[in-house]
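> Sharing the feature lines straight out of Swiss-Prot:
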- 2-87: domain 'Core-binding (CB)' (DOMAIN)
- Arg148: active site (ACT_SITE)
- Lys172: active site (ACT_SITE)
- His244 to Leu: Abolishes DNA religation activity (MUTAGEN)
- His244: active site (ACT_SITE)
- His294 to Gln or Glu: Abolishes DNA recombination (in vitro) (MUTAGEN)
- His295 to Glu: Abolishes DNA recombination (in vitro) (MUTAGEN)
- Arg297 to Glu: Abolishes DNA recombination (in vitro) (MUTAGEN)
Amino acid sequence: MKQDLARIEQFLDALWLEKNLAENTLNAYRRDLSMMVEWLHHRGLTLATAQSDDLQALLAERLEGGYKATSSARLLSAVRRLFQYLYREKFREDDPSAHLASPKLPQRLPKDLSEAQVERLLQAPLIDQPLELRDKAMLEVLYATGLRVSELVGLTMSDISLRQGVVRVIGKGNKERLVPLGEEAVYWLETYLEHGRPWLLNGVSIDVLFPSQRAQQMTRQTFWHRIKHYAVLAGIDSEKLSPHVLRHAFATHLLNHGADLRVVQMLLGHSDLSTTQIYTHVATERLRQLHQQHHPRA
């Protein structure tokens, strides 16, 4: 079992070098694959002897045991990548994961806010306080750009150009993209940089654009708590909240106003158009409005 766990670490090291996966993804893979090794060990199996039927049984057992379909899909992805690696490195002469069946994932529509709700959320911070001025700027940037929360809290001073009105984002897979900020976000960034950030830094020299109260990089969890706080002030139902609520609103509202799907894909940093297409459910609302406005029998 120790040898198998060691091979998993070798695989994760190789995966990090080849794919530059996020630390959270690597840690999730480590947990999933360690669980798999333990499961195999209890059945007298190893990474060298496990067959396709064994791996399929593991996946089925996880699903029947209450594993979410998304968690099972992640486990399947980790298993496939591991055995592809073992086959490539000639540790095995076959790849038992090649024909594993994928668990069916329910298509969940992203939670989104109306434009009026977004406006209330953006107005919630008290801009006469440096901390809330920072939050105001963050919310404006988030809605203007559709960044992931992890991308937002990771921004540095060198990532923004207020003169050009763009932000440089290093997204998933270390892919870089430039996203327009818009006049409103630029205004609040300028205001924050003059009246908020110096107070938060209190003499500390760091390049982080949105530092915490301790002049450090803010965590995603901290910003999520801030969003929930302002949502309460704005009278927004918690059922509509998620860490990426403004990212979803960004995509939804762009499409509602006629933006091309591929443009939205580029702005969001999606590598696959199908990931962006889930937002097209909002087009129904836009079509209904157009129908009511222009059809003689509407």
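Placement of Cβ uses the backbone N, Cα and C atoms for every residue, glycine included.
Keep in mind the model shows the original residues, not the substituted ones.
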> Quick one: average pLDDT across the domain 'Core-binding (CB)' (2-87), no decimals.
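Mean per-residue confidence for the domain 'Core-binding (CB)' (2-87): 88 out of 100.
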> In whole Å, how far is Arg148 (active site) from His244 (mutagenesis position) when you measure between their Cα atoms?
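If we compare the Cα positions of His244 (mutagenesis position) and Arg148 (active site), the gap is 7 Å.
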> Return the residues near Arg148 (active site), defined as same-chain residues 6+ apart in sequence whose C-beta is under 8 angstroms from its C-beta, sorted by sequence, else 'none'.
Gly171, His244, Arg247, Gly269
> Quick one: of Lys172, His244, which of the recorded positions has the smallest count of other CB atoms within 10 A?
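Per-residue Cβ counts within 10 Å for the recorded positions Lys172, His244 bottom out at Lys172.
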> Using DSSP, what's the helix, strand and coil tally for the domain 'Core-binding (CB)' (2-87)?
70 helix, 0 strand, 16 coil
